[in-house]
Every structure is written in C-alpha cells, then in structure tokens.
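K.L.:
Pasting the feature list from Swiss-Prot:
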MUTAGEN   Arg16 to Ala  No effect on filament formation
MUTAGEN   Arg30 to Ala  No effect on filament formation
MUTAGEN   Pro80 to Ala  No effect on filament formation
MUTAGEN   Lys150 to Ala  Partially disrupts filament formation
MUTAGEN   Arg164 to Ala  Disrupts filament formation. Inhibits TFIIH complex degradation. Loss of interaction with FBXO3
MUTAGEN   Thr168 to Ala  Partially disrupts filament formation
MUTAGEN   Arg173 to Ala  Complete loss of binding to host EIF2AK2/PKR. Partially disrupts filament formation
MUTAGEN   Arg235 to Ala  Partially disrupts filament formation
MUTAGEN   Phe261 to Pro or Ser  Loss of formation of nuclear filaments and GTF2H1 degradation. Decreased virulence
Amino acid sequence: MDYFPVISVDLQSGRRVVSVEYFRGDGPPRIPYSMVGPCCVFLMHHRPSHEVRLRFSDFYNVGEFPYRVGLGDFASNVAPPPAKPFQRLIDLIGHMTLSDFTRFPNLKEAISWPLGEPSLAFFDLSSTRVHRNDDIRRDQIATLAMRSCKITNDLEDSFVGLHRMIATEAILRGIDLCLLPGFDLMYEVAHVQCVRLLQAAKEDISNAVVPNSALIVLMEESLMLRSSLPSMMGRNNWIPVIPPIPDVEMESEEESDDDGFVEVD
C-alpha cells in the first residue's frame with residue numbers, strides 16, 4: 001500500500017496555514033511521482049529522473065525531479081553529504097525546549113528561519129535520539145516544507161523551493177554547499193540553523209546575566225569548532241537583534257494650585 005498527500009488550508013488569526021496529511025491508498029499512483037524520504041510527491045511540473053547526481057539542484061535546474069531522495073528502503077538518486085558536522089549539536093538541541101531559545105532575541109531570530117517563526121521542529125526530525133515512525137514523519141516533513149515556502153497548493157514545488165532557500169541562506173552564512181546537497185532537507189535546514197545559532201549566540205551571551213543550557217551548549221560548541229573546524233562557523237556576518245528597551249513608567253508630578261508661588265501671611 002502507498003500513502004498519498006492531502007493538502008488542507010486553514011485560516012488561523014487571519015492568515016492561511018497549510019497542513020499535509022497522508023492517507024493510505026489502494027496501490028501506486030497513476031501519475032508520475034517521487035519519494036522524498038517517506039513522502040510521496042506527485043510530479044506535475046518536473047520530469048522524474050532515475051539518474052544519480054550529486055545535488056538535488058542538478059535535477060530541478062533542468063526541469064527534472066529525482067525519482068528517490070534521501071533515506072528510505074530505496075537507493076537515493078541524490079548523493080548523501082560527505083559529512084554531518086552538526087549531528088552532535090542537533091541531538092543536544094533536540095532535547096531542549098523552545099523557551100530555552102525564545103528568551104534570547106538573537107537565538108529566537110536564528111531559529112525563526114525558514115518558517116518565519118521560532119521552531120525546533122527541524123531539530124526534532126533530524127535528531128538521532130528522537131525516533132518517530134514514518135506515519136508521523138511524512139506529515140511533518142511535507143507540512144514543514146510547504147510552510148517554509150509559503151506555498152499552499154503544491155508539494156512538489158515546496159521541496160524544490162525549500163532546497164533553494166537552504167542554498168541561498170548557506171551562501172549568505174558562508175556554508176559549504178557540498179554539505180547541503182538536498183539529500184535530507186530536514187537535516188540540512190537544521191544544519192543551517194546550527195550555524196545561525198552559533199553566529200547569533202555571541203550577541204546574546206554578552207547580554208545574558210545568567211546563561212541557560214542553550215547558551216552554554218552553543219558556547220561550548222563554538223569553542224570546539226573554532227579550534228578544530230573553524231570553517232564550519234561560516235562567515236560570521238550575523239546582524240544583531242537589539243532587545244527592546246523596557247518601558248519605564250514615570251510618576252506624574254502633582255500639579256500645584258499655586259503655580260509655584262508661595263502665599264505669605
């Protein structure tokens with residue numbers, strides 16, 4: 001049996017929120033399709049290709065889509081990355097809570113890409129310590145891809161768009177693109193988020209009265225990478241997020257009836 005995607009759009013707080021849910025079918029699709037990890041993707045704008053290439057972009061740049069991508073009970077048509085330098089950090093972050101990051105303005109901004117709001121979902125899906133079955137993973141992967149690209153009706157273009165977003169942000173941050181071939185898009189988003197967090201952490205560390213577990217882990221990882229793999233830190237061009245200055249309520253002075261004059265008997 002195969003699982004096919006159903007896309008739904010809800011109106012929440014005045015904005016359109018897309019979700020993808022997979023349902024069991026009664027056989028293989030009757031139209032061209034691909035598998036991105038556990039996700040079946042119907043192909044309407046790209047030709048399926050059985051060739052093996054180094055990068056996802058080697059396919060969609062010529063109007064094609066790899067027949068199989070990523071991990072699964074199949075051979076991927078996109079080659080895996082040569083290394084996963086941030087797997088340890090991803091596993092550590094996978095056990096933290098969102099509030100560990102959102103209390104600091106720069107860390108919050110770092111994990112707000114690519115969704116436009118802070119999320120640890122990509123770390124959860126990429127952690128080797130968090131295990132979910134494919135029934136849950138396929139819904140989450142497809143939903144995250146569509147929400148990241150702000151596309152509400154096309155899963156195929158969402159996966160292409162997400163890899164384009166990863167490549168664009170990687171170039172901005174000074175990340176080697178060979179580490180982000182499009183083999184595992186959820187991991188690759190988490191990889192870019194790690195670099196963003198490491199670049200952002202130095203801003204929040206200088207302002208933190210007492211560093212929490214998230215800042216401590218990021219400080220330790222930063223020190224280790226600077227001594228062993230400094231290129232993994234990227235270009236270090238983070239634009240600081242300045243925390244807002246809290247409003248200070250001033251006591252209003254009572255108005256004087258005598259306008260500053262003192263009566264003398």
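Glycine is no exception: its Cβ is also placed from the backbone N, Cα and C atoms.
From a predicted model like this one, the values you see are computed outputs, not experimental measurements.
So that I understand the layout, could you describe where these features sit and how close they are to other parts?
P.N.:
The secondary structure of Arg16 (mutagenesis position), as reduced to three states from DSSP, is extended strand. In sequence order, Val9, Asp10, Thr152 are the residues near Arg16 (mutagenesis position), counting only same-chain partners six or more apart with C-beta under 8 A.
Counting every protein chain shown, the Cβ of Arg30 (mutagenesis position) has 6 other Cβ atoms within 10 Å.
Sequence-distant neighbours of Pro80 (mutagenesis position) (same chain, 6+ residues apart, CB-CB distance under 8 A): Pro181, Phe183, Asp184. According to DSSP, Pro80 (mutagenesis position) sits in a coil region rather than a helix or strand.
In the three-state DSSP classification, Lys150 (mutagenesis position) falls within coil.
Note on Arg164 (mutagenesis position): other Cβ atoms within 10 Å of its Cβ, all shown chains, come to 17. Arg164 (mutagenesis position) falls within a helical segment according to DSSP.
Note on Thr168 (mutagenesis position): other Cβ atoms within 10 Å of its Cβ, all shown chains, come to 12.
Look at Arg173 (mutagenesis position): DSSP puts it in a helix. Taking Cβ-Cβ distances under 8 Å and a sequence gap of 6 or more within the same chain, the neighbours of Arg173 (mutagenesis position) are Val192, Val195, Arg196, Gln199, Gly234, Arg235, Asn237.
Under the DSSP three-state reduction, Arg235 (mutagenesis position) is assigned to coil, being neither helix nor strand.
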K.L.:
Just to verify a number: CA distance, Arg30 (mutagenesis position) to Arg164 (mutagenesis position), in angstrom, no decimals.
P.N.:
29
K.L.:
Reported as an integer number of Å, what is the Cα distance between Thr168 (mutagenesis position) and Lys150 (mutagenesis position)?
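P.N.:
Thr168 (mutagenesis position) to Lys150 (mutagenesis position), Cα-Cα distance: 16 Å.
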K.L.:
Calculate the distance in Å between the alpha carbons (Cα) of Lys150 (mutagenesis position) and Arg164 (mutagenesis position), and round it to a whole number.
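P.N.:
If we compare the Cα positions of Lys150 (mutagenesis position) and Arg164 (mutagenesis position), the gap is 13 Å.
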